[in-house]
Amino acid sequence: MTLTIKIGTLNDSDQSAVHNGTENGSDFRKITPTEEEICDDVVLLWKEEPGTEDATIQHLYDRITERNQSWKLSASRFRKILNEHHLYDTDLETVSLYKDKIHFPKALDSDAKVEVKFIDDEHGRGLFAKRDFSKGQIILKENKPIVYIPPLDKLFLISNGKACARCGKALYDLTQHKIMVHYLDCEVCKAIWCSEKCKKAHASLHELLYHSWRSNRIDILHAGNWKRFVNYCEKYCFTAAFSVGLIYGSMLLDTTGEVKEQWQKLASISQRERIKLRDASGIGSTFSLLNGTTVHTEEESDNGTKKGVEKNIDDETVWEKCYELFCGAFPKASEEIDFEKFLTMIGTFNINQYNGQVYHWISFINHDCEPNAYIEQVEEHEELRLHARKPIKKGEQIRITYVNPLHGVRLRRRELRVNWGFLCQCDRCQNELSTFERVPNLEKKNADANLGVEKIDSNDSSEDGSKKSTGNRKSSMREAQPDLKEILKNGKEFELDIPETVDTQGNVRKTSVRFDSNVSVAVDER
């Protein structure tokens with residue numbers, strides 16, 4: 001037996017035959033991408049390579065066509081689509097916003113450490129400190145969300161007793177003995193809870209949603225129709241609608257009225273208003289997938305024989321069907337919740353949720369790209385702790401960041417515009433915006449088919465300093481990062497600028513990572 005070491009490639013890195021238009025000697029047919037696919041890949045590129053966010057549109061076009069060599073895409077169409085979807089606006093101040101359509105209830109709240117104050121009609125309310133806080137100090141704790149929402153993608157595991165019926169935690173370490181001793185399983189179905197705490201908090205809601213016939217609660221909820229509603233939400237990844245269903249069910253069970261009271265204090269907006277600003281719809285979209293904005297598709301048969309062909313369904317159709325199933329699950333819901341109010345409940349959840357949950361105090365905190373506070377999530381995404389990121393004085397507004405602070409100003413503001421309806425005007429945004437060489441809209445309109453934007457070499461510069469590459473500007477948080485694109489090309493070993501770790505001996509260590517497109521494989525030749 002002979003053992004031979006061969007060098008192979010990773011992740012289809014060597015697909016030149018396909019990319020060059022041939023595969024196995026035959027012509028490789030190019031496809032025309034949809035507007036959504038183009039927008040998705042542009043935003044995905046920005047997230048993967050933040051430096052390209054500031055690139056010229058010509059360079060952006062080159063990168064997209066390089067990434068998708070099977071696409072048939074002209075430069076003029078590329079530019080037109082990006083302009084229509086506001087993905088290459090040099091002046092985002094002119095684009096549509098929906099902040100003026102958000103309703104802010106006048107309800108305020110306070111405790112010993114913080115208080116909610118009304119700022120103005122534009123900014124709504126904010127959370128303010130009632131005492132001084134030092135850096136790193138815990139400002140407040142929220143032990144639980146208004147209603148706990150299990151992850152939509154874990155419902156299959158939950159229904160089969162493989163994950164907690166309340167929190168979705170995997171149950172691989174839960175023994176049958178513990179389940180029996182602590183009565184952690186449902187008497188009727190396969191549902192299991194991970195702890196007595198989860199069962200106590202969720203058992204009554206589970207009974208209503210899935211076994212309403214046992215407690216004669218069919219008048220307020222039909223268990224069979226609830227399952228149909230949940231299945232529809234799963235099919236279209238409609239997390240917000242599923243969450244609204246759980247919240248409404250909790251309101252019906254809550255004899256204290258606390259759930260409804262806290263929900264009514266939230267800022268609200270119709271999902272119809274939010275969807276108008278969606279710039280893309282897939283994995284690269286700046287419109288958060290958690291916010292119920294995935295592409296809606298369903299399988300279509302061809303003469304009853306061929307299945308699996310997908311067709312797009314517009315949002316309105318999905319909303320209407322979802323509302324119909326919602327009313328079927330809750331027979332009396334239509335008396336107080338019409339279709340428009342249902343959409344408002346969905347929009348309300350989306351603009352107030354934090355990692356899929358709605359928390360009372362956190363929902364009042366406003367955004368800043370250089371915040372003075374940050375959130376720590378503990379106990380399986382249930383408890384939240386708000387820490388001071390820097391010293392906070394009494395009377396100062398407490399702010400967190402809604403978006404990734406390492407993103408460039410354009411991507412940060414675009415995500416804020418689409419997901420929360422406003423453009424950030426913080427000092428950091430203003431400073432970064434001032435570094436851009438703004439291109440007048442008139443010039444964009446008069447650009448010819450070759451995009452009319454000159455490609456600038458990042459190494460070129462003029463004596464007066466007037467010719468600068470927009471790609472040279474980087475946020476202060478990432479200016480020391482290496483050029484990963486060049487490093488990956490060369491397949492060299494390098495050190496990433498990541499937090500240092502301390503071992504048990506007190507020695508500080510860094511992690512070295514090697515990126516290469518090749519892999520060594522031992523082949524048994526017989």
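Using the three backbone atoms N, Cα and C, a Cβ is placed for every residue, glycine included.
Across the domain 'SET' (112-403), the prediction's mean pLDDT works out to 86. Taken from Swiss-Prot, the feature domain 'SET' covers 112-403.
The C-beta environment of Tyr402 (mutagenesis position), restricted to residues of the same chain at least 6 apart in sequence and closer than 8 Å, consists of His367, Glu415, Leu416, Asn419, Trp420. Tyr402 (mutagenesis position) falls outside any helix or strand according to DSSP and counts as coil. Swiss-Prot gives this note for the published mutagenesis Tyr402 to Ala: Abolished histone methyltransferase activity.
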